Amino acid sequence: MIFKSLKIFPFYQIYGFRFLKGMIFKKKIHLSKLNKNHDLIHIHSLTLKSIVGKNSWAQRLLQPVVLTLSMGINASLSGNMDDLSYSIDYATVYKEVFKLVENSKFENLLDLSDKISKVVLGDKCKGNWVKVIAETPKGHLLAETGLQIIRRKDGIREIDDQFFIKNLSLYTIIGINPEERVNKQNIIIDLILFKSSINLECKDDFIINTYNIEKLLKEIVKHVEESTFKTIEALALSIARISCISHNIEKIIVKVKKSCALAFAESAGVEIVRSRSCFSSNNYIKSENSIDNEAVYISLGSNLGNRIKFILDAIEKMSIKGIKVLKTSMLYESKPMYFKDQPAFYNAVCKVQTSLHPEQLLFELQLIEKELGRVKVIDKGPRCIDLDIVFYGRKIINSESLIIPHPRVLERSFVLKPLLDISGDLVHPVTGLSIASYFEKIVDHDIKPVLPFLYKNKSIDFSFRSYKAPTYIMAILNLTPDSFFDGGIHSYDSVLIDVEKFINAGATIIDIGGQSTRPGSYIIPLEEEIFRVIPAIKYLQKTYPDILISIDTFRSEVAEQAVKAGASLVNDISGGRYDPKMFNTVARLKVPICIMHMRGNFLNMDNLTDYGTDIIEQITIELEKLLNSAEKSGIPRWNIILDPGLGFSKTLHQNIELLRRFNELKSKNCFNGLPWLLGPSRKRFTGFITGDNMPKDRIWGTVAAVVASISGGCDIIRVHDVYEMYKISKMSDAIWKEIY
């Protein structure tokens, strides 16, 4: 009989079962092998009522609970013998689960599911393996929430517990089409959250081993409704990032569907799987709704009094109020746009970081305006200072007191161009189109970039698009007995005469230096440099109070004393490398600085001329580092002039190539909008080409270099022979800029 049974039921032999009397087995079914058969008893969508945590109104009241139970069996036993004794009686399971659920209170879905699994695996139900899916369709106002767990009688945990959020229906700005950048559209989000189902020896295992779904949902809803992503991939990834980083989710599946994406499809969407390790500290990017991480752009304007002083004072006050300025644009002068009968404006934009929320930021900016004396008499009329929030990250706000993005930004060149100075690839949060595209659509750009001189309350402007500015002449006044060009023929007695000649000949700036910079020259003591230049600057300031004086020095202490004596500009041939205090000093003094490219020092610069395969690319890299360092030190971008360093750390061929390709260097994105100074005057390479050994005789080589500089887009020329070079620049401006 037993032999017959074994023959009829070879399944027993396969699984190593031994049949005894009745329904008793000496050897139990191996659970892992049982699961491979996928034989299951189901109870689908059993709706009961119970208190499971809080309902959608945050109350501990009865709410519907939908249960689906799957219990592992060996269907071959009960099927072949047609005997329920070999299976699980789902009626018994139903009764026991019903009794448990409707007569108990549960902390959360995990507590409920865990206790149901213990009932199914208990002596009455005789289960060995169970999958419990528990849902609370009324658990949240916007979505259905639920949980799936798998438990075994032997206590082994096979897979992670899975919390799920289904059919979270929200409205947000999403897409790349123009209409999608204006109108919010419906999206459906499904989430599956994985949690390691560790069998903790603790009564409150269900409390320790769960997620705060309510808190997670609240943040996701806020995040999605405030977001303005162009792709659902970006939105899905941001949801995964927030979940894993902010809520400690171990692993997540995010599904995002756009219900209106395709005319003849129910939806189009994306599904991603991410774990917490995907967002490690090395590649973690904060959520876009993290206030401290959002890029905030503030526009600044003034058209009364000392305009640049008001703008600089506003920036200083912002830093005091916790509004950290990260980057500034160039400064532009613009004609009044709305109320025409008023003075021209200075305009700029700064990128800031702040923990203030938009409404708080607006309050602080308005307070700064009040502190600086702004009184509004006429709408869009004259004002000493005007501060506006242009963008606040991706936020879109439309309240009675604040509209973000600024409603008139797209019609204002004096805001669009400064934005591009800071970030060339910036896009409008609502339309998704680039700021550059809007700027190009404006036909009449009635703005011009300016270099302001705070203590003179004046500025010089530069060419921009259709507006053409003349090339400015910086006259060299070296008060050095070891000067490489003239042996130091200038004395204090002749300073006034020489400066008067320079001014009459067309010079705009007088560059005074007390330290020779020729290769091989020695560095004089600090006291000696101060003795040479400070009295001369004071004398010139007294005699010619309106002349712009530049101090040619690489020492911060000399620069500070020179500015206090009357200098308006610092010209540092080392680009801030020789004195680590230089950039901070210039930032504090609030004056422009000319940053020159060079390598090494006066003794070894001629040996440091290896620029690899492309001198322009290498100079760009090295000069950009100096530029970034200056800006990080607090020097506004509008107070920076660049100099490629002709004759410094460059061979004859490299100097010629630099002149020939100067426009290529100037056009680099990292130097966008910055003015350039070139100093080819009487340099050794000009004399080598023309055969003039004596510096005084190198005028013809200098002439050609000046013409080349202007043709390449140079803004300021630093020269010795002012009269001749001014004439040359006038003719060059007529040819290259059509100024005549």
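Numbering starts at 1 and runs along the chain as it is shown here.
A Cβ is built for glycine as well, from the same backbone N, Cα and C atoms used for every other residue.
Don't look for the substitutions in this one, it keeps the originals.
Among the mutagenesis results in Swiss-Prot, Gly53 to Ala has the note: Reduces DHNA activity 11-fold. The residue drawn here is the original one. DSSP assigns Gly53 (mutagenesis position) to coil in the three-state reduction, placing it in neither a helix nor a strand. Around Gly53 (mutagenesis position), the same-chain residues six or more apart in sequence whose CB sits under 8 Å from its CB are Arg60, Phe106, Glu107, Asn108, Leu109, Gly139, listed in sequence order.
Secondary structure from DSSP puts Gln63 (mutagenesis position) in a beta strand. Swiss-Prot lists Gln63 to Asn among its mutagenesis entries, and the accompanying note reads: Reduces DHNA activity 16-fold.
Under mutagenesis, Swiss-Prot gives Asp161 to Glu with this note: No effect. Take the CB of Asp161 (mutagenesis position) and look out to 10 A: across all protein chains shown you find 24 other CB atoms.
Remark: Gly175 (mutagenesis position) has Arg181, Gln185, Lys230, Lys258, Gly432 as non-local neighbours, by Cβ distance under 8 Å and separation of at least 6 in sequence. Annotation of the published mutagenesis Gly175 to Ala in Swiss-Prot: Abolishes DHNA activity; the original residue is retained in the structure shown.
One mutagenesis experiment named in Swiss-Prot is Gln185 to Asn, and its note says Reduces DHNA activity 24-fold.
Here Swiss-Prot flags 471-730 as domain 'Pterin-binding'.
Residues or ranges marked as Mg(2+) binding site by Swiss-Prot: Asn478. Following the DSSP three-state reduction, the secondary structure of Asn478 (Mg(2+) binding site) is strand.
Swiss-Prot lists Thr517, Asp552, Asn571, Asp643, Lys683, Arg718, Val719, His720 with the feature (7,8-dihydropterin-6-yl)methyl diphosphate binding site. Secondary structure at Thr517 ((7,8-dihydropterin-6-yl)methyl diphosphate binding site), as computed by DSSP, is coil.
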- Compare the C-alpha of Asn478 (Mg(2+) binding site) with the C-alpha of each of the recorded positions Gln63, Thr517, Asp643, Lys683, and give the closest one. Thr517
- Message: Give me the long-range Cβ neighbours of Lys683 ((7,8-dihydropterin-6-yl)methyl diphosphate binding site): same chain, 6+ apart, Cβ under 8 Å, in sequence order.
- Response: Leu646, Gly647, Asn655, Arg698, Thr702, Ala705
- Average pLDDT across the domain 'Pterin-binding' (471-730)? 94
- At the level of the C-alpha atoms, what whole-angstrom distance separates Arg718 ((7,8-dihydropterin-6-yl)methyl diphosphate binding site) and Asp161 (mutagenesis position)? 73
- Item | Which same-chain residues, if any, lie at least 6 apart from Asn571 ((7,8-dihydropterin-6-yl)methyl diphosphate binding site) yet have Cβ under 8 Å of it | Asp511, Gly513, Ser550, Ile551, Asp552, Thr553, Ile593, Cys594, Met596, Leu677
- Note on the structure: Expressed in Å to no decimal places, the gap between the Cα atoms of Asp643 ((7,8-dihydropterin-6-yl)methyl diphosphate binding site) and Asp161 (mutagenesis position) is 64
- Message: Below 8 Å Cβ to Cβ and six or more residues apart, same chain only. Which residues does that give for Val719 ((7,8-dihydropterin-6-yl)methyl diphosphate binding site)?
- Response: Ile473, Met474, Ala475, Ile476, Gly679, Ser681, Thr702, Val706, Met725
- Top of the binding-site residues Arg718, His720 by count of other CB atoms within 10 A is Arg718
